[in-house]
Amino acid sequence: MDSDSGEQSEGEPGTAAGPHVFSSKNLALQAQKKILSKIASKTVANMLIDDTSSEIFDELYKVTEIHTHNKKEAHKIMKDAIKVAIKIGILYRNKQFSQEEVIIVEKLRKKLNQTAMTMVSFYEVEYTFDTNVLSKLLHECKDLVHELVQRHLTPRTHGRINHVFNHFADVEFLSTLYGPHGNCRPNLKRICEGINKLLDDKIL
């Protein structure tokens, strides 16, 4: 079902958009339409990343741009993250996963839940932040995602998975995000508020 080969180049309109006009919601809609136009079933045409997740992605974009000093790279990372999330969502909703893969889905859910709670705890409890702990959890999530989509998606999408998780699991990026006196504290606050909402709503 993977349709990477027919995509536009990364220089498509919108790539150079600034942090105040970047919208993960719009990017998700564009990616979704492109992916859905190339698969037989249209039953997931109403699938969108929810508003809370969209807000988290937007804040991650801003922090990524601050960390990389590269608007285009920040956009590409978030675009890859959204594409991967949508493709996995399509596979799941269309019941494309085998029984063995459904077990991996549950492992991934638990690992994402653990990672989310750890992220919030590190923000809420002073002096507990440990880059290595959070980086390890994110790499474990990455390995489970690779295992889950192994027989469904192309090497190009596996490359996207690496691109996304290697960035967010990078200890220097995590230090930028959690820096107690850095510019990203307001972003981290909004990210953790969003994560808490997803946890309360049993989405994570």
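Sequential numbering from 1, following the chain as shown.
Every residue, even glycine, has its Cβ placed from backbone N, Cα and C.
Those substitutions? Not in this structure, it's all original residues.
LYS33 to Gln appears in Swiss-Prot as a published mutagenesis result, with the remark: Reduces binding to phosphoinositide; when associated with Gln-34; Gln-38 and Gln-42.
Experimental mutagenesis is annotated in Swiss-Prot for LYS34 to Gln, with the remark: Reduces binding to phosphoinositide; when associated with Gln-33; Gln-38 and Gln-42.
On its own chain, LEU60 (mutagenesis position) has MET78, ALA81, PHE168, ASN187, ILE191 as residues at least 6 apart in sequence with a Cβ closer than 8 Å to its own Cβ. While the structure shown retains the original residue, Swiss-Prot records the mutagenesis experiment LEU60 to Trp with this note: Reduces binding to phosphoinositide.
Classification of ARG93 (mutagenesis position) by DSSP places it within a helix. Recorded in Swiss-Prot as a mutagenesis result, ARG93 to Gln carries the remark: Reduces binding to phosphoinositide; when associated with Gln-109.
According to Swiss-Prot, the mutagenesis experiment ARG109 to Gln carries this note: Reduces binding to phosphoinositide; when associated with Gln-93. ARG109 (mutagenesis position) has a Cβ environment of 13 other Cβ atoms inside 10 Å.
A straight line from the CA of ARG109 (mutagenesis position) to the CA of ARG93 (mutagenesis position) spans 15 Å.
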